[in-house]
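**Student:** Reproduced below are the annotations present in Swiss-Prot:
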| type | residues | note |
| --- | --- | --- |
| MUTAGEN | HIS104 to Leu | Reduces activity on N-beta-oxooctanoyl-L-homoserine lactone by 38.6%; when associated with L-106 and L-108. Reduces activity on N-beta-oxooctanoyl-L-homoserine lactone by 62.1%; when associated with L-106, L-108 and L-109 |
| BINDING | HIS104, HIS106, HIS169, ASP191 | Zn(2+) 1 binding site |
| MUTAGEN | HIS106 to Leu | Reduces activity on N-beta-oxooctanoyl-L-homoserine lactone by 38.6%; when associated with L-104 and L-108. Reduces activity on N-beta-oxooctanoyl-L-homoserine lactone by 62.1%; when associated with L-104, L-108 and L-109 |
| MUTAGEN | ASP108 to Glu | Reduces activity on N-beta-oxooctanoyl-L-homoserine lactone by 9.2% |
| MUTAGEN | ASP108 to Leu | Reduces activity on N-beta-oxooctanoyl-L-homoserine lactone by 38.6%; when associated with L-104 and L-106. Reduces activity on N-beta-oxooctanoyl-L-homoserine lactone by 62.1%; when associated with L-104, L-106 and L-109 |
| BINDING | ASP108, HIS109, ASP191, HIS235 | Zn(2+) 2 binding site |
| MUTAGEN | HIS109 to Leu | Reduces activity on N-beta-oxooctanoyl-L-homoserine lactone by 62.1%; when associated with L-104, L-106 and L-108 |
| MUTAGEN | HIS169 to Ser | Results in a conformational change. Reduces activity on N-beta-oxooctanoyl-L-homoserine lactone by 38.6%. Reduces activity on acyl homoserine lactone by 47% and decreases enzyme affinity |
Amino acid sequence: MTVKKLYFVPAGRCMLDHSSVNSTLTPGELLDLPVWCYLLETEEGPILVDTGMPESAVNNEGLFNGTFVEGQVLPKMTEEDRIVNILKRVGYEPEDLLYIISSHLHFDHAGGNGAFINTPIIVQRAEYEAAQHSEEYLKECILPNLNYKIIEGDYEVVPGVQLLHTPGHTPGHQSLLIETEKSGPVLLTIDASYTKENFENEVPFAGFDSELALSSIKRLKEVVMKEKPIVFFGHDIEQERGCKVFPEYI
């Protein structure tokens, strides 16, 4: 079975210090990076990968003032970038979705999770537990009483949608290998690799455990050798320029 359509859905932008994308650089220059959600249309129903930024980031570039990342992370989010508004533009309401897949629980990937009261939210146990106790996770990204589906390790969500446990950027990060009708296999590294440079040249970037992150990149390289997928990175400005976005699909 394959995924009928894979949509790239823009979900705002984020200014991030370039040293977060390349740890060998001296902090002080901000990059304007894309924030993505991904919509999968499958035989079983629609699946959303990541939910963008939280409502607290709307028109609030100073969201992280007074924190350890002040001046290094500046969200650029409008009302239109709220996940409920994004879904409306693509023809869905929150209750229509079969699953939410949280690649990890950082603010630009899980900020909209609270819009999904009943929809199962698939997240790695290591990520769920880390988010309970670390200041780098916003409360909007780890709300209680949501319908969390806790998994451990690799996991097939539906036929054609495989989660790959790729820790390092965070303790429980997961990437996706998707078999699409139109384009064949597609690998979404998400934040296991921000950019092509991180992936191909193994340039270090921001994360919880740099050695673990490198191990995950090496693992994904093995997947690429075996499956020959199209590879999309988490926040690659160069790749964004040629990316097909909704209503186009791959």
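Using the three backbone atoms N, Cα and C, a Cβ is placed for every residue, glycine included.
Walk me through the surroundings of each of these features.
**Tutor:** The secondary structure of HIS104 (mutagenesis position), as reduced to three states from DSSP, is coil rather than helix or strand.
In the shown protein chains, 30 other C-beta atoms lie within 10 A of the C-beta of HIS104 (mutagenesis position).
A C-beta separation below 8 Å, combined with a sequence spacing of at least six in one chain, links HIS106 (mutagenesis position) to GLU136, TYR137, CYS141, THR170, ASP191.
The Cβ of ASP108 (mutagenesis position) lies under 8 Å from the Cβ of ALA11, GLY12, CYS14, VAL35, GLY52, MET53, PRO75, each on the same chain and at least six residues away in sequence.
For ASP191 (Zn(2+) 1 binding site), the count of additional Cβ atoms within 10 Å of its Cβ stands at 26 [all protein chains shown].
In this structure, HIS109 (mutagenesis position) is part of a helix by DSSP.
Reduced to three states, the DSSP call for HIS169 (mutagenesis position) is coil. Sequence-distant contacts of HIS169 (mutagenesis position), defined by Cβ-Cβ distance under 8 angstroms and a gap of at least six in the same chain, are HIS104, ASP191, ALA192, PHE205, ALA206, GLY207, PHE208, ALA213, SER216.
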**Student:** Reduce the DSSP letter at ASP191 (Zn(2+) 1 binding site) to three states and note it down.
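**Tutor:** For ASP191 (Zn(2+) 1 binding site) - judged by DSSP and reduced to three states - the answer is coil.
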**Student:** Rounded to a whole number, how many Å is the Cα of HIS109 (mutagenesis position) away from the Cα of HIS235 (Zn(2+) 2 binding site)?
**Tutor:** 11
**Student:** Could you name the residues, excluding HIS104, HIS106, HIS169, ASP191, of the same chain that surround the Zn(2+) 1 site, i.e. Cβ within 8 Å of the Cβ centre of those residues, in sequence order?
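**Tutor:** For the Zn(2+) 1 site, the extra neighbours are SER103, LEU105, HIS109, THR170, HIS173, ILE190, ALA192, GLY207, GLY234.
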